[in-house]
Amino acid sequence: MRNRRKAVSLLTGLLVTAQLFPTAALAADSSESALNKAPGYQDFPAYYSDSAHADDQVTHPDVVVLEEPWNGYRYWAVYTPNVMRISIYENPSIVASSDGVHWVEPEGLSNPIEPQPPSTRYHNCDADMVYNAEYDAMMAYWNWADDQGGGVGAEVRLRISYDGVHWGVPVTYDEMTRVWSKPTSDAERQVADGEDDFITAIASPDRYDMLSPTIVYDDFRDVFILWANNTGDVGYQNGQANFVEMRYSDDGITWGEPVRVNGFLGLDENGQQLAPWHQDVQYVPDLKEFVCISQCFAGRNPDGSVLHLTTSKDGVNWEQVGTKPLLSPGPDGSWDDFQIYRSSFYYEPGSSAGDGTMRVWYSALQKDTNNKMVADSSGNLTIQAKSEDDRIWRIGYAENSFVEMMRVLLDDPGYTTPALVSGNSLMLSAETTSLPTGDVMKLETSFAPVDTSDQVVKYTSSDPDVATVDEFGTITGVSVGSARIMAETREGLSDDLEIAVVENPYTLIPQSNMTATATSVYGGTTEGPASNVLDGNVRTIWHTNYAPKDELPQSITVSFDQPYTVGRFVYTPRQNGTNGIISEYELYAIHQDGSKDLVASGSDWALDAKDKTVSFAPVEAVGLELKAIAGAGGFGTAAELNVYAYGPIEPAPVYVPVDDRDASLVFTGAWNSDSNGSFYEGTARYTNEIGASVEFTFVGTAIRWYGQNDVNFGAAEVYVDGVLAGEVNVYGPAAAQQLLFEADGLAYGKHTIRIVCVSPVVDFDYFSYVGE
């Protein structure tokens with residue numbers, strides 16, 4: 001087990017004996033505002049020089065506060081300069097402070113730590129930082145995006161520093177294995193800090209689905225946790241479709257798949273739903289909760305956004321605190337009068353649990369500033385805004401006691417911090433204790449009493465070679481055997497569950513063995529076609545038509561390349577937004593004769609991005625039809641559809657064609673040659689003679705005869721191994737390469753097929769047989 005790290009960017013171990021600002025200097029009355037603002041902004045330097053923009057405009061602060069100074073300073077901040085109209089200056093920069101008020105660039109540091117992108121097509125933004133105590137290093141993250149649609153998407157990037165001056169890739173980092181080995185000497189406490197010396201922690205094909213990453217380290221579970229705002233490939237105008245996801249990592253470099261969190265934000269004072277834009281999350285041991293300040297908004301974009309407070313006992317399930325904002329824009333003419341932006345905080349413990357102080361560094365914008373005189377950090381109008389300064393970006397400070405803050409947010413003058421609730425028991429349960437190999441199952445974890453304060457759970461497996469369990473409590477069956485899944489909390493509650501891993505009776509049918517059709521489609525490419533559900537890409541979707549709108553119910557059908565005995569169906573909803581996620585459904589098995597039977601139905605699918613798995617009694621089918629009875633917004637969508645056969649999949653038989661010109665064919669009687677591009681290999685034969693025949697001997701298990709139908713044609717008898725197997729009527733509308741006869745399921749061995757004309761005309765194009 002690795003050494004445990006001390007408090008990193010949880011920012012909860014700080015012991016401060018005096019406020020950073022005297023109470024008289026803080027501008028707001030706590031009876032009206034949850035936080036008291038300092039009268040001016042703080043001076044954060046910006047590296048750029050631009051004749052169209054005022055100097056030192058900055059945003060996206062993230063502040064790390066340590067118990068003891070690190071390389072001379074207890075306060076370290078990562079942030080980005082920013083100006084209106086262009087994003088090329090929005091590159092992560094570093095400052096440090098001894099008091100959280102006066103910020104300096106450490107001697108020898110050259111900002112920004114990440115160079116300006118080569119063109120306006122790309123931009124950096126949304127910085128965050130965490131202290132790694134085990135390695136005694138700072139880890140600075142930021143978001144990078146290719147703003148060109150159809151480009152390479154986005155990345156969460158990382159630079160690391162041992163001294164706060166040189167930021168880059170540690171010399172002990174192996175790029176091939178993505179392993180950062182712990183340095184054991186001063187010579188190893190070095191980084192390569194060139195222009196391209198960064199680590200890509202996460203990459204995505206979408207441009208804006210990992211905005212404002214905020215990272216903490218959990219010393220109890222020995223994991224890093226990242227939350228980010230998913231706005232898909234849209235960004236600023238994605239509106240209420242935004243949502244927050246979280247991931248885990250053992251080392252802060254390689255991250256797991258994201259899981260969407262629940263209830264991150266609620267309603268504002270006007271009853272409108274809030275959507276996230278930027279966030280800062282920390283775990284506060286004093287409260288035994290994850291706490292987040294979220295820059296959020298009601299409406300279509302973040303203009304005029306505010307801060308709200310939201311909390312969680314486990315990091316997954318959240319609850320907004322009241323409906324009042326934590327921080328709002330100031331009065332007209334103030335430096336923060338337009339919009340509160342990405343902000344950072346720490347909770348300073350008080351003399352007792354819940355009696356601490358909330359300290360917030362917040363970025364904000366001042367509006368309508370073009371060519372006007374604007375205030376400096378002391379409040380004096382000494383700065384000339386420039387021609388493209390539609391708004392000015394600054395970073396300021398606000399604070400309040402935690403209790404007073406909560407009294408305002410909850411509109412409860414008598415609020416006191418509730419006492420922490422000790423748990424009596426932790427209980428694990430699962431829908432079954434028998435898990436097939438390759439399958440996953442989510443544990444249910446409950447507490448008594450239900451309001452137990454400490455609900456951060458560490459899961460472990462007694463035998464990861466049999467079954468693994470991740471930080472979300474999701475078990476994966478690895479191999480046949482038995483494993484005990486254990487759960488525990490910081491305060492010592494625990495439980496375990498024995499899981500038997502058995503052979504998996506289901507086999508995934510490859511999507512390449514299926515085709516998809518739908519009763520309604522929108523005419524887009526990444527949003528619309530039924531084929532999108534079989535492309536292996538959850539970011540492309542089938543969508544019912546909405547221009548004009550086709551009312552539900554509507555269906556999407558997957559057809560198989562051969563009959564399968566199927567017993568499981570998986571519906572993967574769209575991953576960005578909820579519009580069209582199916583909530584009520586019917587599932588039909590389609591048989592070879594075209595009939596269909598209902599095999600499953602339901603009306604309780606959640607409007608989230610999680611897979612919906614349906615198991616049903618095994619049935620032989622040539623396809624499955626998913627009928628959307630109800631869906632969000634009255635539409636139907638699907639990102640992916642997958643079907644599982646019950647039992648092993650027999651490979652599709654391989655048919656070998658035998659053309660009419662093949663020397664192994666034996667023709668008797670009069671046969672005429674015919675040429676046409678619609679025939680197999682361009683040729684066929686036909687006979688007008690009753691009794692004329694064609695014969696073929698093969699070794700295999702199945703045989704097919706292909707030829708023409710025509711309104712002037714008659715009939716033939718087909719013999720297999722000398723026994724009449726059927727009479728075939730070839731009369732019908734003219735059509736080439738028609739399957740006229742099929743015999744399958746033959747015992748493997750030598751067989752002979754013979755076609756005899758009994759009523760002219762009879763056509764022969766080719767045989768096709770299954771050999772070895």
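Each Cβ is built from the backbone N, Cα and C atoms, and glycine gets one as well.
So, quick note: what you're seeing has the original residues, none of the substitutions.
When other Cβ atoms within 10 Å of the Cβ of HIS123 (substrate binding site) are tallied across all protein chains shown, the result is 21. The secondary structure of HIS123 (substrate binding site), as reduced to three states from DSSP, is extended strand. According to Swiss-Prot, the substrate binding site annotation covers SER87, HIS123, TYR236, on the basis of experimental evidence.
For the mutagenesis result GLU90 to Ala or Leu, the note given in Swiss-Prot is Loss of deacetylase activity. For GLU90 (mutagenesis position), the number of other Cβ atoms no farther than 10 Å from its own Cβ, over all displayed protein chains, is 27.
Its Cβ taken as reference, CYS125 (mutagenesis position) is surrounded by 21 other Cβ atoms within 10 Å in the chains shown. Under mutagenesis, Swiss-Prot gives CYS125 to Ala or Ser with this note: 5-fold reduction in deacetylase rate.
Listed in sequence order, HIS60, THR80, TRP142, ASN143, LEU211, SER212, PRO213, HIS278, ARG342 are the same-chain residues six or more apart from ASP126 (mutagenesis position) with CB atoms under 8 A from its CB. Listed in Swiss-Prot is the mutagenesis experiment ASP126 to Asn, annotated as follows: Dramatic reduction in deacetylase rate.
The feature divalent metal cation binding site is assigned by Swiss-Prot to ASP126, HIS278.
Per Swiss-Prot, mutagenesis HIS278 to Ala or Phe is noted as: Very dramatic reduction in deacetylase rate. Within 10 Å of the C-beta of HIS278 (mutagenesis position) there are 28 other C-beta atoms, taking all protein chains into account. In the three-state DSSP scheme, HIS278 (mutagenesis position) falls into the strand class.
Counting only residues at least six positions away in the same chain, the Cβ atoms of THR59, HIS60, HIS278, GLN295, SER305, TYR362, SER363, ALA364, LEU365, TRP393 sit under 8 Å from the Cβ of TYR341 (mutagenesis position). The annotation that Swiss-Prot gives for the mutagenesis experiment TYR341 to Phe reads: 3000-fold reduction in deacetylase rate.
According to Swiss-Prot, the feature domain 'F5/8 type C' maps to 494-605.
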- What other residues of the same chain, not counting SER87, HIS123, TYR236, have a CB atom within 8 A of the CB centroid of the substrate site? GLU90, CYS125, ALA145, ASP147, GLY235
- Task: Indicate the candidate from SER87, TYR236 with the smallest number of other Cβ atoms within 10 Å of its Cβ, considering only these binding-site residues.
- Result: TYR236
- Query: Just the number: how many Å between the Cα atoms of HIS123 (substrate binding site) and GLU90 (mutagenesis position)?
  - Reply: 7
- Note on the structure: Record-annotated substrate contacts SER87, HIS123, TYR236; largest Cα to Cα distance in whole Å is 14
- DSSP helix, strand and coil counts for the domain 'F5/8 type C' (494-605)? 8 helix, 60 strand, 44 coil
- Note on the structure: As a whole number of Å, the Cα atom of GLU90 (mutagenesis position) is distant from the Cα atom of CYS125 (mutagenesis position) by 6
